[in-house]
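J.: Per Swiss-Prot, the features are:
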type    : residues                   : note
BINDING : W89, Y93, G204, D230, D256 : S-adenosyl-L-methionine binding site
MUTAGEN : I4 to Q                    : Partial relocalization to the cytoplasm; when associated with Q-9
MUTAGEN : I9 to Q                    : Partial relocalization to the cytoplasm; when associated with Q-4
MUTAGEN : K80 to R                   : Abolished SUMOylation
MUTAGEN : D230 to A                  : Abolished N(3)-methylcytidine methyltransferase activity
Amino acid sequence: MNMIWRNSISCLRLGKVPHRYQSGYHPVAPLGSRILTDPAKVFEHNMWDHMQWSKEEEAAARKKVKENSAVRVLLEEQVKYEREASKYWDTFYKIHKNKFFKDRNWLLREFPEILPVDQKPEEKARESSWDHVKTSATNRFSRMHCPTVPDEKNHYEKSSGSSEGQSKTESDFSNLDSEKHKKGPMETGLFPGSNATFRILEVGCGAGNSVFPILNTLENSPESFLYCCDFASGAVELVKSHSSYRATQCFAFVHDVCDDGLPYPFPDGILDVILLVFVLSSIHPDRTLFI
């Protein structure tokens, strides 16, 4: 039986313990309690806990790894593929559009703490048993090159509420993305999501298979904002052109997180949650040090 690995990274903003955001609902089974006893039920959950490989399974895995490594890509081609990775992903999205990957509708069921729901007093006792699920990870994005913004402007209050207003908002922030984001750190207090009280960043958003399940849920949470980025410009364009994309609550931008010299379209220290879904496994180990 194949072992299903689970790798999730959620970085919570430091210094906000008195005002924690948590979801009001939980996964069907809490982390650590999904024990597979009946092999026929292997597909009932997205993952299983405490799985142990038999000697036969480990031997089979080593055999597969050896077979996979029998033919290696030439070093010069490795360098080329790494250097032009975004180009190849652009070609991929040009061919497949948003039809290749399925929406991750399971994401919020497995990780309800992503959602910005205030903790209710009557739920505190019940939530205490879930403390082992939650982490207070150190902000991995402390090197973001974006100055602290002294004065946040409520840009959305002026432009939301009509299709014309949303178009203007999207246009304004598209200009911000193309000009300020490329030239360097922001020189103005205006930035996407400046009026939000809860902010999520998804790294490696692709065609939006995590973005839109989250964004659809955030529709009833106007104080929340979702940032998403990808180093493939074709992927970002697919997200922006999607019918569910709302510039008043989401900002998609092109970014390579392995390049710590690139600025972000928002200031330091404002993120509550950072998602990297199937991202680290696609990056060369030597480059993960810059994330």
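The backbone N, Cα and C atoms fix where each Cβ goes, and this holds for glycine too.
Sequence unchanged from the original; the noted substitutions are absent.
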J.: What span in Å does the S-adenosyl-L-methionine site cover, taken as the longest CA to CA distance among W89, Y93, G204, D230, D256?
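T.: It comes out at 17 Å between the most distant Cα atoms.
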J.: What are the other residues, in sequence order, whose C-beta lies within 8 angstroms of the center of the C-beta atoms of W89, Y93, G204, D230, D256 at the S-adenosyl-L-methionine site?
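T.: Not counting the recorded site residues, we get S86, C205, G206, F231, A232, A235, V236.
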J.: What's the CA-CA gap between W89 (S-adenosyl-L-methionine binding site) and D230 (mutagenesis position) in angstrom, rounded?
T.: 10
J.: A 10 Å Cβ contact count, applied to the recorded positions W89, Y93, G204, D230, D256: which residue has the minimum?
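T.: Candidates: the recorded positions W89, Y93, G204, D230, D256. Fewest Cβ atoms within 10 Å: D256.
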J.: When DSSP is mapped onto helix/strand/coil, what comes out for G204 (S-adenosyl-L-methionine binding site)?
T.: coil
J.: Given G204 (S-adenosyl-L-methionine binding site) and K80 (mutagenesis position), what distance in Å do their CA atoms have, once rounded to a whole number?
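T.: Cα-Cα, rounded: 20 Å.
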J.: Reduce the DSSP letter at D256 (S-adenosyl-L-methionine binding site) to three states and note it down.
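T.: Looking at the DSSP assignment, D256 (S-adenosyl-L-methionine binding site) belongs to neither helix nor strand, so coil.
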